[in-house]
Amino acid sequence: MPAKVSVLITVTGMDQPGVTSALFEVLAQHGVELLNVEQVVIRGRLTLGVLVSCPLDVADGTALRDDVAAAIHGVGLDVAIERSDDLPIIRQPSTHTIFVLGRPITAGAFSAVARGVAALGVNIDFIRGISDYPVTGLELRVSVPPGCVGPLQIALTKVAAEEHVDVAVEDYGLAWRTKRLIVFDVDSTLVQGEVIEMLAARAGAQGQVAAITEAAMRGELDFAESLQRRVATLAGLPATVIDDVAEQLELMPGARTTIRTLRRLGFRCGVVSGGFRRIIEPLARELMLDFVASNELEIVDGILTGRVVGPIVDRPGKAKALRDFASQYGVPMEQTVAVGDGANDIDMLGAAGLGIAFNAKPALREVADASLSHPYLDTVLFLLGVTRGEIEAADAGDCGVRRVEIPAD
């Protein structure tokens, strides 16, 4: 049997129907074996690479080259043909993926990311755009040398702060694609604002409560103590204010899109909140969430007593709730995601397979796997590998695509 060699055929030019067909009709006539095919189209411009195996005399002869060139030139594109014996047939998979999100991503910002990557000997294997709304998003798949993941994360965290973009580094492999359960904090994450402050406004105690809340979110005050102190300011209010506040809740921009898309993907979705069940449950029903963990306000004769009943869902309680829900649905912890914004979310994000800090306080950003700084909850989807195109393609066949104009920053 004659020895065989590898030949790489690279086609470039404006994409059009019939290019692939024209090429493979010629290759079929020469009886070559197909080893690999890769194709990308950027703004209508095609790059098609075909790796084939053929006898040495065919590779070095003129017939294959002339026939391929004639076919490709006939459809108005260019082609290059070269021996490729020294390269692997299938590339080794990337080790990590880097997400860059911004409004906008400037050339300077991306240059800084690329410099940070190159300085550590990290190779960029693949780049693609994943979003043009509500932020610009890019995904880079990279190969990181052993021992360089930590330094890479440190370097890119510095770049993100200096260039005003979000940069996240995640392992790239099977585990990255197997997330199955996600939990959200409620206040300032799933919804805008703090529910306790809305209730306190009804009691004329919003200033006092806001100060306690800020201290707790910064990690300066034990959450259980802060909750009890804040709830105490509500004593004497009629329980009907709870329903009034529930009706006034405004979802975080992108929240419906996020939950709708995750449900399509088969995720179990829920909330774990230091807020109050009677306010959260109507929202959970509306969004068709699978589970809720939150605190319970004590009501006697239709009046708030200023106390909570039952176990307090505090910082350790949030992590426990995540573990309990994961166990209930048979989901390993490495396949869970948690999203939050405050210091009381630290344990929950640390327990999750992927912990995402959303417009978060510094204490949480320091321990999270990824941080998002734009007020659009659907940016969470991009960190899970879902593109804006995929989101809108699914919406187009269901509820329709809707983009709300975003004012310039």
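Note: Cβ is positioned from N, Cα and C throughout, glycine not excepted.
At each noted position, the model has the original residue.
The active site, proton donor annotation in Swiss-Prot covers Asp187 and is backed by similarity to another entry. Of all the Cβ atoms in the protein chains shown, 23 others lie within 10 Å of the Cβ of Asp187 (mutagenesis position). According to DSSP, Asp187 (mutagenesis position) sits within a strand segment.
Residues or ranges marked as Mg(2+) binding site in Swiss-Prot: Asp185, Asp187, Asp341.
Here Swiss-Prot flags Glu194, Arg230, Ser273, Gly274, Lys318, Asn344 as substrate binding site, drawing on similarity to another entry. In the shown protein chains, 28 other C-beta atoms lie within 10 A of the C-beta of Asn344 (substrate binding site).
Look at Swiss-Prot and you will find 8-86 tagged as domain 'ACT 1', backed by sequence analysis.
Under the three-state DSSP scheme, Gly18 (mutagenesis position) falls in the coil class. Among the mutagenesis results in Swiss-Prot, Gly18 to Ala has the note: Does not bind L-serine and correspondingly no oligomeric transitions is observed in the presence of L-serine. The residue drawn here is the original one.
In the shown protein chains, 10 other C-beta atoms lie within 10 A of the C-beta of Gly108 (mutagenesis position). Here Swiss-Prot describes Gly108 to Ala as a published mutagenesis experiment; the accompanying note says: Does not bind L-serine and correspondingly no oligomeric transitions is observed in the presence of L-serine.
Annotation of the published mutagenesis Asp185 to Gly in Swiss-Prot: Completely abolishes enzymatic activity; the original residue is retained in the structure shown. Note on Asp185 (mutagenesis position): other Cβ atoms within 10 Å of its Cβ, all shown chains, come to 26.
For the mutagenesis result Val186 to Gln, the note given in Swiss-Prot is Decreases enzymatic activity by 50%.
Under its mutagenesis annotations, Swiss-Prot gives Asp187 to Asn the following note: Decreases enzymatic activity by 15%.
Annotation of the published mutagenesis Ser188 to Ala in Swiss-Prot: No effect on enzymatic activity; the original residue is retained in the structure shown. For Ser188 (mutagenesis position), applying a Cβ distance below 8 Å and a minimum sequence separation of six or more within one chain yields Glu194, Met252, Asp341, Gly342, Asn359.
Listed in Swiss-Prot is the mutagenesis experiment Ser273 to Ala, annotated as follows: Completely abolishes enzymatic activity. Decreases enzymatic activity by 60%. Every protein chain shown contributes to the tally, and the Cβ of Ser273 (mutagenesis position) ends up with 29 other Cβ atoms within 10 Å.
In Swiss-Prot, a mutagenesis experiment is listed as Lys318 to Glu, annotated with the note Completely abolishes enzymatic activity. In the three-state DSSP scheme, Lys318 (mutagenesis position) is classed as helix.
Asp341 (mutagenesis position) falls within neither a helix nor a strand when secondary structure is assigned with DSSP, and so counts as coil. For Asp341 to Asn, Swiss-Prot lists a mutagenesis experiment annotated as follows: Decreases enzymatic activity by 85%. Completely abolishes enzymatic activity, does not elicit cytoskeletal rearrangements, and does not suppress IL-8 production after TNF-alpha stimulation; when associated with N-345.
Record note (Swiss-Prot) on the mutagenesis of Asp341 to Gly: Decreases enzymatic activity by 80%.
Quoted from Swiss-Prot, the note on mutagenesis experiment Asp345 to Asn is: Decreases enzymatic activity by 55%. Completely abolishes enzymatic activity, does not elicit cytoskeletal rearrangements, and does not suppress IL-8 production after TNF-alpha stimulation; when associated with N-341. The Cβ of Asp345 (mutagenesis position) has Asp185, Arg315, Lys318, Ala338, Ala357, Ala360, Leu364 as same-chain neighbours under 8 Å, each 6 or more residues away in sequence.
Between the C-alpha atoms of Gly108 (mutagenesis position) and Asn344 (substrate binding site), the distance comes to 36 Å.
Gly274 (substrate binding site) falls within a strand when secondary structure is assigned with DSSP. In this structure the alpha carbons, written CA, of Ser273 (mutagenesis position) and Val186 (mutagenesis position) are 6 Å apart. A Cβ within 8 Å of the Cβ centre of Asp185, Asp187, Asp341, the residues given for Mg(2+), is found for these other residues of the same chain: Phe184, Val186, Ser188, Thr189, Leu190, Ser273, Gly340, Gly342, Asp345, Phe358. DSSP gives Glu194 (substrate binding site) a coil state; it is part of no helix or strand. Neighbour count (other Cβ atoms within 10 Å of the Cβ, all protein chains): 28 for Gly274 (substrate binding site).
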